[in-house]
Amino acid sequence: MASVQLRNVTKAWGDVVVSKDINLDIHDGEFVVFVGPSGCGKSTLLRMIAGLETITSGDLFIGETRMNDIPPAERGVGMVFQSYALYPHLSVAENMSFGLKLAGAKKEVMNQRVNQVAEVLQLAHLLERKPKALSGGQRQRVAIGRTLVAEPRVFLLDEPLSNLDAALRVQMRIEISRLHKRLGRTMIYVTHDQVEAMTLADKIVVLDAGRVAQVGKPLELYHYPADRFVAGFIGSPKMNFLPVKVTATAIEQVQVELPNRQQIWLPVESRGVQVGANMSLGIRPEHLLPSDIADVTLEGEVQVVEQLGHETQIHIQIPAIRQNLVYRQNDVVLVEEGATFAIGLPPERCHLFREDGSACRRLHQEPGV
C-alpha cells in the first residue's frame, strides 16, 4: 500500500489545459473517488497517476518516490477500465494470471495468487470458464481480479460499473466496498455518478473543468458545498436554486428577499455580504417542508408528479422563476398536475451563494459531519 500526492499538477495539450494546478493528498489505504461531469478531467487525472499520460508540470508522488518519469509498469499501480478487456479464448484463471505470466512469475506463485484472489471475489467456482460463459458482473470481477493478483500498491478504477445494468451496478458497488474494507488497499475510483461517489468514498474529489472544486467526506460535501457547482452536482434530485436579494445583515445572519417578496433570515456567515447584493438561495428537495409547518412558504402550480412508491417527487412552477422547484417527500403524496401546491423553506437547511458561485458558510450543525 502507499499514499499518493499531487503537487501543482497540470496537464495541457497545446493551449488546451485539461487539469490545472491539482493539489491532492490521498492517504495510505484510503478510498478516494474523483467525480464530476463528462470532460472535467477526472479520467485524465487518473491516467497521469497510472503513467498513461505525461504530466505537463507539477509533481506526482506514490509513497516517497517522485513518479513523473517512472514507467507505468514500475509504479506499483493496477488499473481497471470501463471495458473488461478480457481475452475470450482464455479461461478466468488464465485471464487473471496473464500479467504475471508476462512478467515471468513461477507457475506456483501464479496459481497461489489466482486462488487467493478468486476466493475474495467469489470466482473460485468459475476459474475454468471462458468469458462468454460469464455474466457482466462476473466479467467485471475477473477484470478486478486480474489487477489484484499483481498486488499493486495503489488500485485505480476508471468507471468500472458504467457498462452494467442498474441492479448489477448496485451489487458491484457493494462488492467493491467490501473488497476495500477487506484488503485495505489505497483505491482511487473515477465516476460521473454521484451516488457511487457518496456510497463508496472515504473522501470525494469534485472536479469541474479541470480544477478541484472541493475535497471532503461525502456528508461534508452534501451539507456544506463550497460553491454552487458542488451543491448542484452532489445530491439527487439536485439542489433547488432561487434568485434572492440581500435586505439586511447581522452577526452570523443574512436576510434575503424571495421572488414572492417574503423575507427570510438565514443562519450563514455574513462577512463580506452587502445589502442589495443579488445572490442565490439553495435548498435540497428533501429539505423542503409541507407549508403548514413552515413560516416562510412558496406557492406554485404542479407541473409533474413522480410517484416512486417509497417517495414522491413533485415539480412545481413558481411564478417569476423560470425553472421548476422539486419537492421530495418520503411518502405517497396525492396531488394532481395543474393543482396549486405550497411548500415551506426551513431557514436552517438553506444555503446562500454569492454571484461568483462561492458559498456563504452555513452555521447550522448537521449530524454526522
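Cβ coordinates come from backbone N, Cα and C, glycine included.
Original residues only.
Annotation source Swiss-Prot lists domain 'ABC transporter' at 4-234.
Residues within less than 8 Å, Cβ to Cβ, of PRO37 (ATP binding site) and separated from it by at least 6 positions along the same chain comprise HIS192, ASP208, PHE233. Per Swiss-Prot, the feature ATP binding site maps to GLY36, PRO37, SER38, GLY39, CYS40, GLY41, LYS42, SER43.
Under mutagenesis, Swiss-Prot gives LEU86 to Phe with this note: Loss of transport. No effect on ATP-binding activity but decrease in ATP hydrolysis. Retains repressor activity. DSSP assigns LEU86 (mutagenesis position) to coil in the three-state reduction, outside any helix or strand. Cβ-based neighbour count (10 Å, all protein chains) for LEU86 (mutagenesis position) stands at 21.
Around PRO160 (mutagenesis position), the C-beta neighbours below 8 angstroms that are at least 6 residues distant in the chain are VAL80, PHE81, GLN82, GLN140, ALA143, ILE144, MET172, ILE176, TYR189. What Swiss-Prot says about the mutagenesis result for PRO160 to Leu is this: Loss of transport. No effect on ATP-binding activity but decrease in ATP hydrolysis. Retains repressor activity.
In Swiss-Prot, a published mutagenesis experiment is listed as ASP165 to Asn, annotated Loss of transport. No effect on ATP-binding activity but decrease in ATP hydrolysis. Retains repressor activity. Sequence-distant neighbours of ASP165 (mutagenesis position) (same chain, 6+ residues apart, CB-CB distance under 8 A): GLY136.
Where Swiss-Prot documents GLU306 to Lys as a mutagenesis experiment, the accompanying text is: Loss of transport. No effect on ATP-binding and ATP hydrolysis. Retains repressor activity. Note: GLU306 (mutagenesis position) has non-local neighbours THR312, GLN313, ILE314, HIS315, i.e. same-chain residues 6+ apart with C-beta under 8 A of its own C-beta.
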Identify, among the binding-site residues SER38, SER43, the residue whose Cβ has the fewest other Cβ atoms within 10 Å in this structure. SER38
Three-class DSSP assignment, GLU306 (mutagenesis position), comes back as strand
Which residue, of the binding-site residues GLY36, GLY39, has its CB surrounded by the fewest other CB atoms within 10 A? GLY39
Overall pLDDT of the domain 'ABC transporter' (4-234), taken as the mean: 92
Excluding GLY36, PRO37, SER38, GLY39, CYS40, GLY41, LYS42, SER43 themselves, which residues in that chain have a Cβ inside 8 Å of the centre of the Cβ atoms defining the ATP site? HIS192, LEU207
Write out the long-range same-chain contacts of CYS40 (ATP binding site), meaning residues 6 or more apart in sequence whose Cβ is under 8 Å from its Cβ. LEU207, ASP208, ALA209, GLY210
Highest Cβ count within 10 Å among the binding-site residues GLY41, LYS42: which residue is it? LYS42
